[in-house]
Amino acid sequence: GHACYRNCWREGNDEETCKERCG
């Protein structure tokens, strides 16, 4: 996956949040 998504996930955000943030 992309770094943005990995970083988002490590921050404790859920999948949908990371898709919106990084998509």
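Quick reminder: no glycine exception, Cβ is built from N, Cα and C everywhere.
Quoted from Swiss-Prot, the note on mutagenesis experiment Tyr5 to Ala is: Loss of ability to block Kv1.2/KCNA2, Kv1.3/KCNA3, and Kv10.1/KCNH1/EAG1 potassium channels (kappa-Ktx1.1 mutated). Same effect observed; when associated with A-19 (kappa-Ktx1.1 mutated). According to its DSSP assignment, Tyr5 (mutagenesis position) is helical. Taking the Cβ of Tyr5 (mutagenesis position) as centre and 10 Å as the limit, one finds 16 other Cβ atoms among all the protein chains shown.
When Cβ atoms from all protein chains are considered, those within 10 Å of Lys19 (mutagenesis position) total 12, not counting its own. Listed in Swiss-Prot is the mutagenesis experiment Lys19 to Ala, annotated as follows: Loss of ability to block Kv1.2/KCNA2, Kv1.3/KCNA3, and Kv10.1/KCNH1/EAG1 potassium channels (kappa-Ktx1.1 mutated). Same effect observed; when associated with A-5 (kappa-Ktx1.1 mutated).
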Legend entry - Pairwise CA distance, Tyr5 (mutagenesis position) versus Lys19 (mutagenesis position), rounded so that it is a whole Å: 7
